[in-house]
Amino acid sequence: MTQFTDIDKLAVSTIRILAVDTVSKANSGHPGAPLGMAPAAHVLWSQMRMNPTNPDWINRDRFVLSNGHAVALLYSMLHLTGYDLSIEDLKQFRQLGSRTPGHPEFELPGVEVTTGPLGQGISNAVGMAMAQANLAATYNKPGFTLSDNYTYVFLGDGCLQEGISSEASSLAGHLKLGNLIAIYDDNKITIDGATSISFDEDVAKRYEAYGWEVLYVENGNEDLAGIAKAIAQAKLSKDKPTLIKMTTTIGYGSLHAGSHSVHGAPLKADDVKQLKSKFGFNPDKSFVVPQEVYDHYQKTILKPGVEANNKWNKLFSEYQKKFPELGAELARRLSGQLPANWESKLPTYTAKDSAVATRKLSETVLEDVYNQLPELIGGSADLTPSNLTRWKEALDFQPPSSGSGNYSGRYIRYGIREHAMGAIMNGISAFGANYKPYGGTFLNFVSYAAGAVRLSALSGHPVIWVATHDSIGVGEDGPTHQPIETLAHFRSLPNIQVWRPADGNEVSAAYKNSLESKHTPSIIALSRQNLPQLEGSSIESASKGGYVLQDVANPDIILVATGSEVSLSVEAAKTLAAKNIKARVVSLPDFFTFDKQPLEYRLSVLPDNVPIMSVEVLATTCWGKYAHQSFGIDRFGASGKAPEVFKFFGFTPEGVAERAQKTIAFYKGDKLISPLKKAF
C-alpha cells in the first residue's frame with residue numbers, strides 16, 4: 001500500500017489552491033467540488049497509468065469527469081502532471097478562445113470526453129470500458145497483454161439523479177465490467193440546497209442491485225490512505241464494476257464549506273485569503289506551484305508513464321512479428337484508417353431489382369461489410385427484429401459467464417436504454433482504435449437520446465444511428481411512433497449527417513459516408529415500407545448528399561425529396577408529364593453533405609429560374625434553404641394503414657402533382673433565384 005507523506009499533503013493543497021485561483025481569476029466557475037475532490041484526484045492520478053507526452057496511447061487508463069462543472073480540478077491535474085496545459089492557460093479559464101473552456105471539451109489533450117450535461121460522463125465511461133473489454137478479447141494473447149487499462153470516473157449527486165446514469169449503470173452491471181471504477185463525490189449538496197430536499201435514496205443499495213461492487217471512504221477530505229485502499233480493492237473486482245462512495249465536504253476549507261453557496265460561484269476575496277493561509281500558502285500570491293510538487297508528479301506519473309508506454313511499444317512490436325495479421329490489423333486501426341477497398345463490398349442496385357424497405361437494405365450493408373471492418377460494433381435498444389441491425393453470424397457482446405456471448409462479440413444488446421446507448425456509443429468512439437459504433441432504434445426514439453446526440457456532434461464522435469420506421473409509413477402505430485419534427489431537430493444541429501436514403505444505392509452511400517467520417521456523427525433514417533430501386537441513383541451521386549435523379553430539358557418545376565418521397569416524386573413527375581408539365585426530380589438524402597459541395601455543383605442541382613418544391617412527409621422546417629415551396633406535414637400523424645395515411649395527408653402522385661401545379665402558378669412571371677443563394 002502506498003505510504004503518504006508531507007509531499008502528498010502539499011500536492012493536495014496545491015491542487016485545491018490552484019483550482020480556486022483558476023476560478024477566481026475568471027470570476028466564474030465552480031470551486032466547491034474541486035476543494036472536496038482534490039485528495040481523490042491526487043491519489044487516483046498517482047496510481048493511473050498514463051503518458052502525458054503521448055496522451056493518445058491506446059493502453060492508458062482513462063479518466064472521465066462526469067461532473068464536468070468541476071473542470072478546474074481537471075485542468076489543475078493536467079497542468080501539474082505534465083500535459084500540454086500551462087499556468088497561462090489556467091489564467092485564461094472561461095475566456096473566449098482559450099484552451100480552458102467552462103466545461104471539459106474533447107479536443108484538449110488529457111480530456112477524454114466532453115462533459116457538463118450531468119450523467120453523460122458516467123455513460124461515456126461505460127462505453128470506454130466496453131471498448132477496452134472488446135479490444136482485449138480480440139487482440140490479447142498469452143504473454144501479450146496489449147490492452148488492460150481501467151476507466152475511472154468522478155461523478156456527483158447530480159449525475160446520479162439523471163436517468164441516463166441509471167440506464168448506463170444498469171447495463172454496466174449486467175455486462176460485469178470489472179475494468180470500470182466510479183468515485184462518487186457524496187457531498188450531499190445540489191444547486192438548490194441539500195440533496196435531502198429531493199434525493200434521499202440509498203445509492204449504495206441501488207448500485208448493488210445493478211450488480212456493482214460498492215466500497216466506502218468515510219473521510220474523502222483527508223484520508224489519502226483510505227482512498228488508495230478503496231481503489232486498490234476495486235481493482236481486485238474482475239467481474240463487477242465498482243462504485244466508491246466517498247463522503248466529502250463541498251468547498252472544504254472555505255468559510256462556506258458544506259453549503260450550496262460554494263458550488264457555482266467564486267469564493268470571496270477574504271475567503272480565498274484565509275483558505276490559502278489555512279493550507280500553508282501565501283495569501284497574497286496566486287497560481288503558485290511549489291517545485292517539489294512538480295517534481296513529485298514528474299517522478300510518480302510522467303516518468304513511469306513514459307516507461308510504460310515504451311514497454312508497450314516493444315511488446316506490440318514483438319506481437320506484430322508473432323501475430324502478423326492481427327498485428328497489422330490493429331496497427332491499421334490505431335492509425336485511424338479503414339481497410340483498403342472496403343467500400344467494394346457495399347451492395348449496388350439497378351432499377352430492375354425488387355422493391356425493398358430501406359431498413360432491410362441497411363441490414364444487407366451490415367451483412368456485407370462486417371467481416372471487412374473489425375472496428376464495426378453495434379446493437380439495438382431492444383428492437384433488433386425491427387431495426388434489422390444484427391448480421392447473421394454476429395456474436396453478442398456479453399460477459400463470458402452469461403453463456404450467450406463474450407467480450408469479443410460485436411453485437412450489443414442495449415435494452416430499452418436509448419439515451420444511454422447514445423452516450424455509450426460516444427464513449428466507445430472516444431476510446432480510440434478506430435471503433436465505429438452504431439445503434440438502432442426507431443427514428444422517433446432517437447429524441448430520447450437528444451443530449452447524447454448533441455454531444456456526439458459537439459465532440460466530433462462519428463457514431464451512427466440506424467433509425468428505422470422513419471415516417472407516417474409506420475402506419476397503425478400512429479402519431480406516438482411517427483416522427484414529424486425529429487429530422488428537423490437533428491438537421492438543425494451543427495456537425496451531423498442526417499441521411500434519409502430513397503433506395504439501395506443511397507443506403508450504401510449513407511453507410512459509406514458515415515463509416516468514412518472522422519469527426520461527424522450520422523443518423524440514417526430508414527423506411528419500414530418497401531421502396532423501389534430508382535433509375536438514375538448511384539452510390540457516387542448520392543455520396544454528394546444531393547443530385548439530379550431524373551432530368552428534363554427546361555423543367556417547369558423541380559421536385560426535391562428524400563427517402564420514400566423520392567419515388568413518389570418520380571411518379572408525380574409522370575403525372576405532370578401527362579399534362580405537358582416538365583419536372584426535374586432531385587434526391588437530397590443528406591443536407592449536411594450536400595452543403596459541403598461546391599456552390600457551382602449545388603446550383604447545377606437547384607438552379608435559378610425554376611420553382612423548387614420540396615416533398616417530404618415530415619416537418620417543413622429547414623427546407624427553406626433548398627426550396628421555394630414545401631409540401632410536408634406540420635402536425636402530428638395518424639393511426640391507420642400506411643397507404644391510407646399517406647393518402648390522407650395528400651402524399652400521392654396526384655396530390656404532389658396538384659401542389660406542383662399550384663407552385664408553378666404562384667411563381668409564374670417572377671424572376672426566381674435559387675434558395676441556395678444568400679446575401680451572407
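In case you wondered, yes, glycine gets a Cβ from its N, Cα and C as well.
The Cβ of H30 (mutagenesis position) has V23, H69, A70, V71, A72, H263, G264 as same-chain neighbours under 8 Å, each 6 or more residues away in sequence. Under mutagenesis, Swiss-Prot gives H30 to N with this note: Loss of activity.
Among the mutagenesis experiments that Swiss-Prot reports, H30 to A or Q is described with the note: Strongly reduced catalytic activity. Decreases affinity for xylulose 5-phosphate about 15 times. H30 (mutagenesis position) carries neither a helix nor a strand DSSP state and counts as coil.
Sequence-distant contacts of R359 (mutagenesis position), defined as residues of its own chain at least six apart whose C-beta falls under 8 angstroms from its C-beta, comprise S386, N387, L388, V466, T468, H469, L526, S527, R528. Here Swiss-Prot flags H30, H263, R359, S386, H469, D477, R528 as substrate binding site.
Experimental mutagenesis at this site is recorded by Swiss-Prot as H69 to A, annotated: Reduces catalytic activity by about 98%. Decreased affinity for donor substrate. According to DSSP, H69 (mutagenesis position) is assigned to a helical segment.
The feature thiamine diphosphate binding site is assigned by Swiss-Prot to H69, G116, P117, L118, G158, N187, H263, E418, F445, with experimental evidence given as support.
Among the sequence features in Swiss-Prot, the mutagenesis site H103 to A or N is noted as follows: Reduces activity by over 96% and decreases affinity for thiamine pyrophosphate and xylulose 5-phosphate. Proximity of H103 (mutagenesis position) to non-local residues of its own chain (separation of 6 or more, Cβ distance below 8 Å) is seen for G68, H69, V71, T114, T115, G116, given in sequence order.
Taken from Swiss-Prot, the feature Mg(2+) binding site applies to D157, N187, I189. Counting only same-chain residues at least 6 apart in sequence, those with a Cβ under 8 Å from the Cβ of N187 (Mg(2+) binding site) are G32, A33, G36, G156, D157, T247, T248, T249, I250, G258. Secondary structure at N187 (Mg(2+) binding site), taken from DSSP and collapsed to helix, strand or coil, is coil.
Secondary structure from DSSP puts E162 (mutagenesis position) in coil. A mutagenesis experiment is reported in Swiss-Prot for this position, E162 to A or Q, and the note states: Most catalytic properties similar to wild-type.
What Swiss-Prot says about the mutagenesis result for R359 to A is this: Slightly reduced affinity for xylulose 5-phosphate and strongly reduced affinity for ribose 5-phosphate.
A C-beta separation below 8 Å, combined with a sequence spacing of at least six in one chain, links D382 (mutagenesis position) to R413, Y414, G415, I416. A coil conformation is recorded for D382 (mutagenesis position) in the three-state DSSP classification, outside any helix or strand. According to Swiss-Prot, the experimentally introduced change D382 to A or R is described as follows: Severe loss of activity.
Long-range Cβ proximity for E418 (active site, proton donor), meaning a same-chain Cβ under 8 A and a gap of 6 or more residues, is found for A381, T441, F445, V446, Y448, A449. For E418, the entry in Swiss-Prot reads active site, proton donor.
One mutagenesis experiment catalogued in Swiss-Prot, H469 to A, is accompanied by this note: Strongly reduced affinity for xylulose 5-phosphate and ribose 5-phosphate. For the recorded site, H469 (mutagenesis position), the DSSP three-state label reads coil. Here the Cβ of H469 (mutagenesis position) has 26 other Cβ atoms within 10 Å, regardless of which shown protein chain they belong to.
In Swiss-Prot, the entry for mutagenesis R528 to A states: Reduced affinity for xylulose 5-phosphate and strongly reduced affinity for ribose 5-phosphate. The structure shown retains the original residue. Annotation note: R528 (mutagenesis position) sits in a coil segment as assigned by DSSP.
For P117 (thiamine diphosphate binding site), the same-chain residues 6+ apart in sequence whose C-beta sits under 8 angstroms from its C-beta are G68, G451, L455. Neighbour counts of Cβ atoms within 10 Å were compared across the recorded positions D157, E162, D477; the minimum falls on D477. Between the CA atoms of G158 (thiamine diphosphate binding site) and I189 (Mg(2+) binding site) there is a gap of 9 Å.
Between the alpha carbons (Cα) of D477 (substrate binding site) and E162 (mutagenesis position) lies a span of roughly 29 Å. Cβ atoms within 8 Å of the centroid of the Cβ atoms of D157, N187, I189 (the Mg(2+) site) belong to the same-chain residues G156, D185, D186, K188, T190, T195, I250, site residues excluded.
Rounded to a whole number, the C-alpha distance linking I189 (Mg(2+) binding site) with E162 (mutagenesis position) is 15 angstrom.
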